[in-house]
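Per Swiss-Prot, the features are:
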ACT_SITE  Lys100  active site, charge relay system
ACT_SITE  Ser180  active site, charge relay system
ACT_SITE  Ser204  active site, acyl-ester intermediate
MUTAGEN   Thr31 to Ile  More active on the (S)-enantiomers of mandelamide and lactamide than the (R)-enantiomers; when associated with N-437
MUTAGEN   Lys100 to Ala  Abolishes activity on mandelamide
MUTAGEN   Ser180 to Ala  Significantly decreases activity on mandelamide
MUTAGEN   Ser181 to Ala  Significantly decreases activity on mandelamide
MUTAGEN   Gly202 to Val  Increase in KM values for aromatic substrates, but not aliphatic substrates
MUTAGEN   Gly202 to Ala  Increase in KM values for aromatic substrates, but not aliphatic substrates. Active against lactamide but not against mandelamide; when associated with H-207 and E-382
MUTAGEN   Ser204 to Ala  Abolishes activity on mandelamide
MUTAGEN   Gln382 to His  Increases activity on lactamide, does not affect activity on mandelamide; when associated with H-207. Active against lactamide but not against mandelamide; when associated with A-202 and H-207
Amino acid sequence: MRHPVDMPEKVGTDAKRLFAQPEHLWELTLTEASALVRHRRITSRQLVEAWLSRIADFSELNAFISVDAAAALKQADSYDHYLEAGGDPLPLGGVPIAVKDNIQVVGFANTAGTPALSKFFPTCNARVIEPLLKAGAIVVGKTNMHELAFGTSGYNTAYHIPGVIGVRNAFDHSCIAGGSSSGSGTAVGALLIPAALGTDTGGSVRQPGAVNGCVGFRPTVGRYPVDGITPISPTRDTPGPIARSVEDIVLLDSIITGALPAEVPAAESIRLGVVDQLWADLSEPVRKLTEDALRKLEQQGVQIVRVSMSEIFEMSHAVSMPLALHECRSALTEYLSANETGVSFDELVAGISSPDVRTIFEDYILPGRLGELEGQSVDLEQAYATAMKDARPKLIQSFEFLFKEHQLDAIIHPTTPDLAIKSNPAATSFEAFARMIRNADPASNAGMPGISLPAGLSQQEGLPVGIEIEGLPGSDARLLSIANFIESILGRGPTPTRSGVESKISM
């Protein structure tokens, strides 16, 4: 198998674009930056300095929990010297990336966004990190997140600059950045870093990608290793990348998996299902932009098939919370012990800072209850057993039947039904959480891959909208190739400007 660095520049990629230098180096995509360093047009130090400066200029976003500038610059200098000495270039050689703070990276604390783990410095990297480091990537910092990954707002009361709580949106600093990979989303969207890793249980890579105007990819569960990642639900969890282009996502995926990318398909060969239920009850800006995107694809020859899954939300609800709430306790307990964190499960829970996350643990996970039904407490263990035995297989079979019956490559829908909401305690409500995950959660519960792409900016609010495609488990290569085609029609995501957003930040 050929290593990505040995391949010729991507078919269809404009060489002039790859080697063109923008006014600011932090405007480069991951692919562009790696090409410029590889061909000695710029140095790794220049790149790292540019993005470190950008990170410092946008501290009000609360995008990072930790940054190690000295170590990053030392690695950059080392790589520059390596190339000067005639070393063979690496696929990501000398290019900075960021990593969500629940994915272990040696040299950084792995807090999972919670105070009890603030002093936990792992002795080994998460397995998904290893191929990226071997490819020459430089981890400059760990990104902020919804505490313990249990939410979609990024309103983390433990890690923030003075006076500004919550990870903030790249396009409007008064709004949320999505979650739980909040910092990874806003860091890429605000051009603080060209790419970042996050984790996705029910939309936690795709939502931050969508609301920050970038691309977020959730692979099939099991495609990327999860060793060394603070868990929620082993059945549903997966790491995934966020970047500014599908090209960058494909590059990262090929490095992590060692697989060569699939050819970009012809429009006429693509069949996308529009599930009615996932297009209902949308906010007007989301509806307009995503319907416009669908029309553009259809005009190019993509086959759009209208389909229905009348019980999609009911089936998903029967799986989603039972799995996350029940699996969390045992998975976290095992993780804390196996990775020698020095913190017990009880100590972890006692230190939770964010009120919404504390409520989840104290009212549901610790007592082993799912809630109430007709005045009676619902036993969590029984709900989990039912979900695994009946509800999840039914959901998976329903997707398989839909794809087979209509000969679909993927389904397509708005990533989130609404624009990013204001960043405040109300953003942590269960109602806000349920609304944010509504469209991305069902396929997550079936272990399916999905990728969110930018569909444009809302006209009045100036906020990004995402459109997502999801395929059956194992269809990642085909899904990424379709995403490449879609991006060629819709264009890449917008770039935020600082003018007009500084005054919006809620202190």
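Every residue gets a Cβ built from N, Cα and C, even glycine.
Structure with Swiss-Prot features highlighted.
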residue	record	DSSP (3 states)
Thr31	mutagenesis position	helix
Lys100	mutagenesis position	strand
Ser180	mutagenesis position	coil
Gly202	mutagenesis position	coil
Gln382	mutagenesis position	helix
Whole-number Å value for how far Thr31 (mutagenesis position) lies from Ser181 (mutagenesis position) (Cα to Cα): 22
Rounded Cα-Cα span from Lys100 (mutagenesis position) to Ser180 (mutagenesis position), Å: 9
Fewest Cβ neighbours within 10 Å, where candidates are the mutagenesis positions Thr31, Ser181, Ser204, Gln382: Gln382
C-alpha spacing of Ser204 (mutagenesis position) relative to Lys100 (mutagenesis position), in angstrom: 11
Rounded to the nearest Å - Cα separation of Ser204 (mutagenesis position) and Thr31 (mutagenesis position): 24
Cβ neighbours of Lys100 (mutagenesis position) where a neighbour is any other Cβ within 10 Å: 35
Thr31 (mutagenesis position) versus Gly202 (mutagenesis position) - Cα distance in angstrom: 28
Least surrounded among the mutagenesis positions, given as Ser180, Gly202, when other CB atoms within 10 Å are counted: Gly202
Length of the line joining the Cα atoms of Gln382 (mutagenesis position) and Thr31 (mutagenesis position), in Å: 48
